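Asker: One structure coming up, written as structure tokens, with questions to follow.
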Amino acid sequence: MDNSSVCPPNATVCEGDSCVVPESNFNAILNTVMSTVLTILLAMVMFSMGCNVEVHKFLGHIKRPWGIFVGFLCQFGIMPLTGFILSVASGILPVQAVVVLIMGCCPGGTGSNILAYWIDGDMDLSVSMTTCSTLLALGMMPLCLFVYTKMWVDSGTIVIPYDSIGISLVALVIPVSFGMFVNHKWPQKAKIILKIGSITGVILIVLIAVIGGILYQSAWIIEPKLWIIGTIFPIAGYSLGFFLARLAGQPWYRCRTVALETGMQNTQLCSTIVQLSFSPEDLNLVFTFPLIYTVFQLVFAAVILGIYVTYRKCYGKNDAEFLEKTDNEMDSRPSFDETNKGFQPDEK
């Protein structure tokens, strides 16, 4: 009998009508390629973020760390706790809760630095908070995950991939450190790298969505609970960050800065950690959450920007600045012409 007429060309064992066809490894290859590309692009984004850090100003905030300390409490206190409360209250699956917590433990994103400039925030504080949260995430993310996932780990329903998370965070810190060095030695080149990195960050999000849509097609059947968490989480971060900063006696412009740094997470990092840490079966359940958070953190950031612009127009620029001077800290507020120039237009 001619087996070639009934067996596929790639069959390995044929006997009559019975054939053994090897499983397609296309998804496995694509998954490996995606993980590698995401890691490289994320390293480029974080390298560019480091190029936005001026070492002497960063050290200045370290010497007067009250603003950074408030930001630290927001970043690694409020956000993980909020993620835990939302996860327990909504009753989502343990693996989904872990991803929500990873998002809550992620450091601030570079987008907050741009928005801080647009809302007349403290640019030096914004960049310093982003840098500090990125460096501290190396220890704080595993610690927060250990504390908040204990109820699921002890019950045996989930295993936290600390090794993958640790490798991702180490790979994150090294490019930031190199970027800081480049900005210290070659500030003009660092400014160009920063702009390239901003574009790379957008490409990274699009790439995650497109390739992820191919690999994890069932992930796009999104539970309403994840939509609800993805909506509430960023607005809770913005609001709680603002009120905690105000409660700590920070001036209005720093309150706006802390609010943005708290609510705007590094979603590219979260997506990369999730991609590297979970099995394809788990990714089908959780892959879309970082994208949901990305959408709503940008939506609410745009709302905040719109409210602030309206406020400035209603009060007038001079009146608005006068109101902020009542904080008695305007004399110490850095001038935008003298602060971080990464987001300034090139001089002609």
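A Cβ is built for glycine as well, from the same backbone N, Cα and C atoms used for every other residue.
Keep in mind the model is a prediction, meaning the values are calculated, not measured.
Features from Swiss-Prot:
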VARIANT   I29 to V  In strain: NZB/BlNJ and C57BL/6
VARIANT   T36 to S  In strain: NZB/BlNJ and C57BL/6
VARIANT   I40 to T  In strain: NZB/BlNJ and C57BL/6
Asker: I'd like the Cβ neighbour count for I40 (variant position), meaning other Cβ atoms within 10 Å of its Cβ, all protein chains included.
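Answerer: Excluding its own Cβ, the number within 10 Å is 13.
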Asker: Could you tally the C-beta atoms, other than its own, that fall within 10 angstroms of the C-beta of I29 (variant position)?
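Answerer: Taking every protein chain into account, the count is 10.
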Asker: Tell me the Cα distance separating I29 (variant position) from I40 (variant position), rounded to the nearest angstrom.
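Answerer: Checking the Cα atoms of I40 (variant position) and I29 (variant position) gives a distance of 17 Å.
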Asker: What is the interatomic distance between the Cα atoms of I29 (variant position) and T36 (variant position), given in whole Å?
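Answerer: If we compare the Cα positions of I29 (variant position) and T36 (variant position), the gap is 11 Å.
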Asker: Note down the number of other Cβ atoms within 10 Å of the Cβ of T36 (variant position), including every protein chain shown.
Answerer: 11
